[in-house]
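A.B. asks: Below you will find the structure I want to go over with you.
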Amino acid sequence: MNGATPGSAAAPAPVPDWRQFCELHAQVAAVDFAHKFCRFLRDNPTYDTPDAGTSFSRHFAANFLAVFSEEVRRVLGTAADTMEPEPAVTSVTSALKTATYGHSRSSEDVSAHVATKARVRKGFSLRNMSLCVVDGVRDLWHRRASPEPEGGATPKTTEPVSEPRDKWTRRLRLARTLAAKVELVDIQREGALRFMVADDAASGPGGTAQWQKCRLLLRRAVAGERFRLEFFVPPKASRPKVSIPLSAIIEVRTTMPLEMPEKDNTFVLKVENGAEYILETIDSLQKHSWVADIQGCVDPGDSEEDTGLSCARGGCLASRVTSCSCELLTEADMPRPPETMTAVGAVVTAPHGRARDTVGESLAHVPLETFLQTLESSGGVSESNNTGDEGAELDPDAEAELELSDYPWFHGTLSRVKAAQLVLAGGPRSHGLFVIRQSETRPGECVLTFNFQGKAKHLRLSLNGHGQCHVQHLWFQSVFDMLRHFHTHPIPLESGGSADITLRSYVRAQGPPPDPGPAPNTAAPVPACWTEPAGQHYFSSLATATCPPTSPSNGAGASSSSGSSSSATSVPPRPAEGPLSARSRSNSTEHLLEAASGATEEPADATLGRARAVENQYSFY
């Protein structure tokens, strides 16, 4: 019962399996460290992160290998070389059986065998056992991490002492360090968010949204994909519940107040398959930061979408960029005032439709400096828009309606795709080229689309009833003040940082074909009717009048702007534009106004009057 004595002649017991020995003590150390790790997190909650377990265990394993190697080297240097192995073998065998079947695996089991280890060293050849422990720890890491190629075969009892031990230790440390570095490089961003699928909001109890906690991971993928966005639900899950390649994301934007009235820090992801994910961050800074990072990976130049844009191949963009609700987009061709913007005789004409289905056509690029100089020389737009007695009767809302449609950089309801193609026509050489268009998704607002180093950027412009322009955190008295500011100051991009982008030139919108018009010194007739082609989406513009003039009649009030005037001058007549603004365009989607049946003439003393269209009529399909 007390084991064999040194003088006994009994047959030697079989040597226990070294793998079982390693696994036993590894489990004991792991259980002990796990309990202490959990206790440490409870005492220090600041370290309680989703990847805390991985970081702590890696650091523990690295230090374990270093301390283990040094301790084995120290013990082997001081231990005696003459030890009797047979009693030690019997004692260790009984100890292993007792620890396996009788007791729980804890640190006490390890301390129980301290007295036995000194007698075991010669029989077990601890110089080789160090290699076994290293190999066992490496196998445990292989089960948790990605598989790595095996470095060699199982060590034998006849191998050399020091060189294999040091070689295996160095190789294991180097392999784990390189793997960790590669993983950190592949991860672009990681954070804890809440998300829901847009379709799940109505399926919940009472129609409430089903929010879930997740760990969102933006990483560089393999096998051809540039980046992937992965949702880990729950956050500590080892495998993602949803994995989306960024090439399949067609839209990333912050939510509107009407979409999420009770949530301020949310943004939307729209995927090609029709799925929509709404994600919530803890503050506005994280929201804009996530949107900027995702857009930076999907943005033109970083994906197939922008490669097509930069090469002016618009066909590949139809499935990636949000398109206008009007498939057959046609716009009315508005005549643009000459650069001098001098008030001359005006002619009211019938609307002329223009279709811009081929964006690859050659359009003029006009320096913005020329427009601003002309604007300053003419004394501003208020005089040119309010000449005559009738202009004095306009309220501020009516004045705001006259500010966009009259100018060549405004392209109306040009779609997002075609606007991007226009500004990217010259590639990076057209840095700073811009157009202003009506927003497709937000009625009543406009979008500034510009070329940023060969990439198309879209900046939202909000206009109020007084003509004031709001761009992100900046307020301007008018759109022209905004153009002046961004002509000399860089545009603040959502991605932050210093952006060297100023507005340099604009794409001049196409005008209608030249019309013969009435002869000089002849008063221009006022049309009494409007003709609207069926199924056509257009702006109201002015061409040669085809309806006979009507007698003076009582027009509408000053706010309705239904009256129009004309005057005889000695200079050739110039087409004038009707009132058009983002606000009036948005209202037209709900109220389709009927054309006025008549018009009023201006008093004779108004020599330089400016005729305006009766009403704007739109139809959205």
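Glycine too: its Cβ is placed from the backbone N, Cα and C atoms.
No substitution from the list is modelled in this structure, which keeps its original residues.
Summarising the annotation, Swiss-Prot assigns domain 'PH' to 186-299 and lists sequence analysis as the type of evidence. Under the heading domain 'SH2', Swiss-Prot lists 409-507, citing sequence analysis as support. For the mutagenesis of R437 to A, Swiss-Prot gives this note: Abolishes interaction with phosphorylated INSR. The structure shown keeps the original residue. For the published mutagenesis K455 to A, Swiss-Prot gives the following note: Reduces interaction with phosphorylated INSR. Looking at Swiss-Prot, you'll find the mutagenesis K457 to N noted as follows: Abolishes interaction with phosphorylated INSR. For the mutagenesis experiment Y618 to F, the note given by Swiss-Prot reads: Abolishes phosphorylation in response to insulin.
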A.B. asks: Tell me, roughly as an integer, the mean pLDDT over the domain 'SH2' (409-507).
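C.D. replies: Residues in the domain 'SH2' (409-507) carry a mean pLDDT of 82 in this prediction.
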A.B. asks: Validating a neighbour-count step here. Other CB atoms within 10 A of the CB of R437 (mutagenesis position): how many?
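C.D. replies: Its Cβ has 25 other Cβ atoms within 10 Å.
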A.B. asks: Any same-chain residues 6+ apart from K457 (mutagenesis position) with CB under 8 Å of its CB? Would you list them in sequence order, or say none?
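C.D. replies: Spatial neighbours, sequence-distant, of K457 (mutagenesis position): T449, F450, N451, L493, I501.
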A.B. asks: Let me know how many other Cβ atoms fall within 10 Å of the Cβ of K455 (mutagenesis position).
C.D. replies: 19
A.B. asks: May I ask for the distance between K455 (mutagenesis position) and R437 (mutagenesis position), taken between their Cα atoms and rounded to an integer number of Å?
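C.D. replies: Distance between the two Cα atoms comes out at 17 Å.
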A.B. asks: For a three-state summary based on DSSP, what are the helix, strand and coil counts in the domain 'PH' (186-299)?
C.D. replies: 26 helix, 47 strand, 41 coil
